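Now, the feature entries from Swiss-Prot:
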BINDING   10-17, 57-61, 116-119  GTP binding site
MUTAGEN   Ser17 to Asn  Loss of affinity for GTP and loss of interaction with RUNDC3A
MUTAGEN   Thr35 to Ala  Loss of interaction with RUNDC3A
MUTAGEN   Cys176 to Gly  Loss of association with the recycling endosome membranes and loss of TNIK activation; when associated with C-177
MUTAGEN   Cys177 to Gly  Loss of association with the recycling endosome membranes and loss of TNIK activation; when associated with C-176
MUTAGEN   Cys180 to Ala  Loss of association with membranes
Amino acid sequence: MREYKVVVLGSGGVGKSALTVQFVTGTFIEKYDPTIEDFYRKEIEVDSSPSVLEILDTAGTEQFASMRDLYIKNGQGFILVYSLVNQQSFQDIKPMRDQIIRVKRYEKVPVILVGNKVDLESEREVSSNEGRALAEEWGCPFMETSAKSKTMVDELFAEIVRQMNYAAQPDKDDPCCSACNIQ
């Protein structure tokens, strides 16, 4: 059974913990309690292949930003979360993706861009088109989720597994890496 390390990144209050807890336990956290660092494990079957996800739910506040390099160094897949009802959280996600590329020293890191809180449609500040355009620029999948209504939560974690599975395959067009798997 494959084990993967997934890191959930985003500003404070965007719903990183709520998404993670909803996926792992099937419950919604109503009260906001800022995270410093939480670690979860869950078995998941994606495309008939079992995997174990080790999910690191990170602090969104800037005072813990210095810890991000370590999280990123150890992560294999990244879920970048912003709140659809907070334009600033969308802007804040861009330097986080840049930090992933800088630490990993590789452009093709498995990343999913996630607009959370789709259940608050009437308060939306970030359009679907803005999210899609950024994901297209980055060459990664884009999803809109709701931890509260469980919209696309399971699909999100299944997709990051697919992205990590794909990244683990050697590049058939690159003769240097056709016989090895460098991570």
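Every residue gets a Cβ built from N, Cα and C, even glycine.
Under the three-state DSSP scheme, Gly13 (GTP binding site) falls in the coil class. Under the DSSP three-state reduction, Val118 (GTP binding site) is assigned to helix. Cα of Val118 (GTP binding site) to Cα of Ser17 (mutagenesis position): a distance of 16 Å. When each of the binding-site residues Gly10, Gly13 is scored by how many other Cβ atoms sit within 10 Å of its Cβ, Gly13 comes out lowest. The Cβ of Thr58 (GTP binding site) has 24 neighbouring Cβ atoms from other residues within 10 Å, across all protein chains displayed.
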